[in-house]
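See below for the structure under consideration.
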Amino acid sequence: MTYSPVVESVEAQAFAVTDLSPAAEFKTADFDTYVMNTYGRFPIAIARGQGSTLWDTEGKSYLDFVAGIATCTLGHAHPALVRAVSDQIQKLHHVSNLYYIPEQGELAKWIVEHSCADRVFFCNSGAEANEAAIKLVRKYAHTVLDFLEQPVILTAKASFHGRTLATITATGQPKYQQYFDPLVPGFDYVPYNDIRSLENKVADLDEGNSRVAAIFLEPLQGEGGVRPGDLAYFKRVREICDQNDILLVFDEVQVGVGRTGKLWGYEHLGVEPDIFTSAKGLAGGVPIGAMMCKKFCDVFEPGNHASTFGGNPLACAAGLAVLKTIEGDRLLDNVQARGEQLRSGLAEIKNQYPTLFTEVRGWGLINGLEISAESSLTSVEIVKAAMEQGLLLAPAGPKVLRFVPPLVVTEAEIAQAVEILRQAIATLV
């Protein structure tokens, strides 16, 4: 394959990492004493990064195919992001949304001009963006559609939409809801990519008075096992929404901002949402979230929703740097080429171990390798073995390995990652 001019230009800038010596001794016991136990952490502590490489506190290097879970769009210490954040924090890092924030307006304009949206609301995370979408849907149902009954939002089984009470309720995975009753009312679930089940559910809920206010889906399910949406399914979803005055909402928190080889995941499906959300990769690792909508459903008024930190100058400067770099360096070309290369390499591994792996799937640089249900191996076991060999991966459920490297990953790094994975698997079988 041809070597992307994007990657050449990134490498030519020579990321400046001045000290790769081991950091001061890090004690996990001290960390665990003071930090709440909300993550099952792997036993390494990350000290610094450059491009697609991370170093731990002992000086060991790793190829980073987690990227903060699809968040470090430009990798680590990218000059454009470093420059944007450094310049902005010396000028103005935060001011209230009681005033106009030029960087926020500029970022909103860029997003609108490069998407199907007309308006943008900024917040700080994917969960917050999805909360904003849920509130917008409910207000639209009450004020525009004049619902007589409680609005219902349909989401997919095996979905993931966040960790707040509303978003774990929207998430179609009971394991995330356990112990958090009472959940937020107004949600129901259908199997992903199943047209008949969706049609039946809408018909059942709308019998008598309309109740379905929105259908809320991921274009590709990330936490649900890296499962791409089916074109025929999403075309029918759009038709159902149009025929029944139902809003179509897409959660693009993990797949948006070029991750799939297109700027937005919905571009793979041939339909446009009425509302969609973004976060993770939008500012390359600087906390940000965004909820976008078309003008007809922009029913928020002052006081309906807000965010203290949402759209602050620092996060918006970072977001602009990421998006302009994606566009200016033609990173989508690199994502498509490196994604094809990665899937080809994973397919070779699957063919080498036909009883261990069943499927390679994904778009661009979000890909999954599924482990056979008959195998005793789990995704976490392979993740640990790969980490020992110097490759960081993330599980997407107990039987799926997830590959989400930075969008600047090189041809050589993809080849190296595939070889490391091959070696790691060999230690387990």
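Heads up, the Cβ atoms here are built off N, Cα and C, so glycines get one too.
The pyridoxal 5'-phosphate binding site annotation in Swiss-Prot covers GLY126, ALA127, PHE160, ASP251, GLU252, VAL253, GLN254, THR308. Neighbour list (VAL253 (pyridoxal 5'-phosphate binding site), Cβ cut-off 8 Å, at least 6 residues apart, same chain): GLY126, ALA129, ASN130, HIS161, GLY162, THR277, SER278, ALA279, LYS280, GLY289.
The C-beta environment of ARG163 (mutagenesis position), restricted to residues of the same chain at least 6 apart in sequence and closer than 8 Å, consists of ALA127, TYR176. For ARG163, SER307, the entry in Swiss-Prot reads N(2)-acetyl-L-ornithine binding site.
Around the Cβ of SER125 (mutagenesis position), the same chain contributes GLY162, ALA279, PRO287, ILE288, GLY289, each under 8 angstroms and 6 or more positions distant in sequence. For SER125 to Ala, Swiss-Prot lists a mutagenesis experiment annotated as follows: Retains 14% of N-acetylornithine aminotransferase wild-type activity.
Under its mutagenesis entries, Swiss-Prot includes ARG163 to Ala with the note: 4100-fold increase in KM for acetylornithine, but does not affect KM for 2-oxoglutarate. Retains 9.5% of N-acetylornithine aminotransferase wild-type activity.
Record note (Swiss-Prot) on the mutagenesis of ASP251 to Glu: Retains 20% of N-acetylornithine aminotransferase wild-type activity. According to its DSSP assignment, ASP251 (mutagenesis position) is in a strand. Long-range Cβ neighbours of ASP251 (mutagenesis position) (same chain, at least 6 residues apart, Cβ-Cβ under 8 Å): GLY126, ASN130, SER159, HIS161, PHE216, LEU217, GLU218, PHE276, THR277.
The mutagenesis experiment ASP251 to Ala is recorded by Swiss-Prot, whose note states: Loss of N-acetylornithine aminotransferase activity.
Per Swiss-Prot, mutagenesis GLN254 to Ala is noted as: Retains 0.9% of N-acetylornithine aminotransferase wild-type activity. For GLN254 (mutagenesis position), the same-chain residues that are 6 or more apart in sequence and have a Cβ closer than 8 Å to its Cβ are ILE69, ALA70, GLY126, GLU218, LEU220, GLY222, GLU223, LYS280, ILE366.
LYS280 (mutagenesis position): 29 other CB atoms within 10 A of its CB, across all protein chains. Swiss-Prot documents LYS280 to Ala as a published mutagenesis change and attaches the note Loss of N-acetylornithine aminotransferase activity.
Long-range neighbours of THR308 (mutagenesis position) (same chain, six or more residues apart, CB within less than 8 Å of its CB): SER96, ASN97. What Swiss-Prot says about the mutagenesis result for THR308 to Ala is this: Retains 0.3% of N-acetylornithine aminotransferase wild-type activity.
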Residues near SER307 (N(2)-acetyl-L-ornithine binding site) in space but at least six apart in sequence (CB under 8 A): ASN97, PHE121, PHE122, CYS123, ASN124, GLU128
Listed in sequence order, residues with CB under 8 A of PHE160 (pyridoxal 5'-phosphate binding site) and six or more positions away: THR171, GLN173, TYR176, GLU218, GLN221, GLY222, GLU223, GLY224
